[in-house]
Amino acid sequence: MDRIIEKLDHGWWVVSHEQKLWLPKGELPYGEAANFDLVGQRALQIGEWQGEPVWLVQQQRRHDMGSVRQVIDLDVGLFQLAGRGVQLAEFYRSHKYCGYCGHEMYPSKTEWAMLCSHCRERYYPQIAPCIIVAIRRDDSILLAQHTRHRNGVHTVLAGFVEVGETLEQAVAREVMEESGIKVKNLRYVTSQPWPFPQSLMTAFMAEYDSGDIVIDPKELLEANWYRYDDLPLLPPPGTVARRLIEDTVAMCRAEYE
């Protein structure tokens, strides 16, 4: 699937190594390969954006390697492609040898997979399903500040789905573990690939059922009910968390204004 980059190849360039992204001038590179010293490198086309190819190059650059979070303000589609590139680069880097027999592996020519030439085992990129849920109580929404977000941002609750668990069960468990409350009338909204490091966020809205807020201090710094017209600092636009909050605010406005 990959090939040698030629002088006139052009498009968007996702140059990634160890979950980092090359961002010269803080931007995702766009243009001809020669402008970025990429001629002769191997590249894999991972999609298209506005009619232009998006290429993955597995390479470490000496300068300007940053987090894919730095391009979160890009259009959602381009951000997702950048995230795909970072995840694929890490997948190929971490699957050089077979986990079953220890022999060297090679990339498939027909799909995103690594193949073992010895035992014929086939590996695909790992995706970790997560739930994220906006909980409404009358004219208020439950927002929390997570221990990993010490920048004042308040967001909705989220967590990983466990083995043998449905998405609905994961919502109920995560909400209870993190906040101590029960929810009802769960409704699926949307999903979003989230490359930190390899999650697929499944987004829900729910209504408060019962219980008082009792936070898990390992997960949250604080959690509280916030009236829809008096909210704290929120996640940036383009994130599924922001989408859930805005949808909840719209519902509250429709009822209370």
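Placement of Cβ uses the backbone N, Cα and C atoms for every residue, glycine included.
Lifted from Swiss-Prot, the feature list:
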- Lys25, Arg69, Glu111, Tyr124, Gln192, Pro193, Trp194, Pro195, Phe196, Pro197, Gln198, Ser199, Ala241: substrate binding site (BINDING)
- Arg69 to Ala: Does not affect deNADding activity (MUTAGEN)
- Cys98, Cys101, Cys116, Cys119: Zn(2+) binding site (BINDING)
- 125-248: domain 'Nudix hydrolase' (DOMAIN)
- Ala158, Glu178, Glu219: divalent metal cation 1 binding site (BINDING)
- Phe160 to Ala: Abolished deNADding activity (MUTAGEN)
- Glu174 to Gln: Abolished deNADding activity (MUTAGEN)
- Glu178 to Gln: Abolished deNADding activity (MUTAGEN)
- Tyr188 to Ala or Gln: Abolished deNADding activity without disrupting homodimerization (MUTAGEN)
- Pro236 to Ala: Strongly reduced but not abolished deNADding activity (MUTAGEN)
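The two recorded residues, Glu174 (mutagenesis position) and Glu111 (substrate binding site), show a Cα separation of 34 Å. Within 8 Å of the centroid of the Cβ atoms of Ala158, Glu178, Glu219, where the record puts divalent metal cation 1, the same chain has further Cβ atoms from Ala144, His146, Leu157, Gly159, Glu174, Glu177, Ser179, Asp216, Leu220. Sequence-distant neighbours of Cys101 (Zn(2+) binding site) (same chain, six or more apart, CB under 8 Å from its CB) are Cys116, His118, Cys119, Glu121, listed in sequence order. Note on the binding-site residues Cys98, Cys116, Cys119, Ala158, Ala241: the fewest other CB atoms within 10 A surround the CB of Cys119.
For the recorded positions Phe160, Tyr188, Trp194, Phe196, the largest tally of other C-beta atoms within 10 A is found at Trp194. Sequence-distant neighbours of Glu219 (divalent metal cation 1 binding site): residues of the same chain at least 6 apart with a C-beta under 8 Å from its C-beta are His146, Thr147, Glu177, Glu178.
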